[in-house]
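Asker: Sharing the record's features from Swiss-Prot:
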MUTAGEN   C161 to A  Loss of protease activity
ACT_SITE  C161  active site
MUTAGEN   H297 to A  Loss of protease activity
ACT_SITE  H297  active site
MUTAGEN   N317 to A  Reduces protease activity
ACT_SITE  N317  active site
Amino acid sequence: MGFLKPTMAILFLAMVAVSSAVDMSIISYDEKHGVSTTGGRSEAEVMSIYEAWLVKHGKAQSQNSLVEKDRRFEIFKDNLRFVDEHNEKNLSYRLGLTRFADLTNDEYRSKYLGAKMEKKGERRTSLRYEARVGDELPESIDWRKKGAVAEVKDQGGCGSCWAFSTIGAVEGINQIVTGDLITLSEQELVDCDTSYNEGCNGGLMDYAFEFIIKNGGIDTDKDYPYKGVDGTCDQIRKNAKVVTIDSYEDVPTYSEESLKKAVAHQPISIAIEAGGRAFQLYDSGIFDGSCGTQLDHGVVAVGYGTENGKDYWIVRNSWGKSWGESGYLRMARNIASSSGKCGIAIEPSYPIKNGENPPNPGPSPPSPIKPPTQCDSYYTCPESNTCCCLFEYGKYCFAWGCCPLEAATCCDDNYSCCPHEYPVCDLDQGTCLLSKNSPFSVKALKRKPATPFWSQGRKNIA
């Protein structure tokens, strides 16, 4: 016990040091120490900040080679310099070391933002929220304070922002009409809404509204939880229609006044251009930085207001609570361009709900248990595993291993395997790459021996 107390004290001091390093990375060095940011920090000091950032964002174990770590460190240093130079200008918004601080802007855009998608067919533009002379709207509104906005969520590395934007708007109108804030399932949209939308490869909110209407409702996040990967549609959960909507409409385009009128009545799905470096590293304040109108990210407008004479929108993102203002962004409102900041007024849309949800049918039956994955007549792996041959001769496999992922890549070393999102095996580094020569990698998984079933193998074959 005598050894335990000093150890705990050392750990506590280390944690304080880490916390201080992270805080220092967000406040300019000039403010804290009175020296120039450019060249003001030593290499060791920046490395300390970087190591603390890795721990904070759970990336400490994600770099599997010194070359990769050195490359990420150089990118981090450049982003840190960009953050400090911006914050020294005392503008309306501040930057910080977000979860994207070790990515170049090209990497950030290619991994976390979807390609621009054009809606097929005409928009359902309605005059319901068209701005008119004489409209009396509140000076500010925040649907979070009215209980119509669920907790900030995190889409992860899946390009499913469209699903989070859709669900956020549906959760909002459902609470406004029924009084119940029910957290709904983005994963159901990712898995099941595949007629036009493409799961982790992008989609549009209007198509997702159409899916919910045609399906007769959508399930809860609790019963159909988010996984962050494309999956097979669970038909039983798809038929659990907990929350319904009756229709959807589009806000008149290129009109921030019409968008204001819409947001005064309910949370609104919006699309914006989020690919700029300042957006990548946004920390707080009213964002009025450089951005265009190449819409590549779906979010939710949940309010608006004014601070020190500057109008803003309140926007809920889907990158977790560590990004921005606890997961939110304030964007400049009433700018000179009719498209709004970052194109916010180009494609806003919203669900319509006229009445209560269907009666609660009680607990739904669990989804059927999937059978084991069958490797051949003599070996099986657990459900949702991939069979990988351990020993083969000619065309025959004499021993099987199990990779604990669906649709995995079996590496040629007969020992490891890779997720289907990172299908390229790097046997030298023991990692899986997003593509050949890609900077993005994860650690390769080990196979486990398959289960033999000598006596009943043939009996179980369908």
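Here the Cβ of each residue, glycine as well, is placed from N, Cα and C on the backbone.
Give me the local environment of each listed feature.
Answerer: According to DSSP, C161 (mutagenesis position) sits within a helical segment. Its Cβ placed at the centre, C161 (mutagenesis position) has 26 other Cβ atoms within 10 Å.
Taking all protein chains in view, 25 other C-beta atoms sit within 10 angstroms of the C-beta of H297 (mutagenesis position). Secondary structure from DSSP puts H297 (mutagenesis position) in a beta strand.
Listed in sequence order, V152, V299, W323, G324, G327, Y328, L329 are the same-chain residues at least 6 apart in sequence whose CB falls under 8 Å from the CB of N317 (mutagenesis position). In the three-state DSSP assignment, the secondary structure recorded for N317 (mutagenesis position) is coil.
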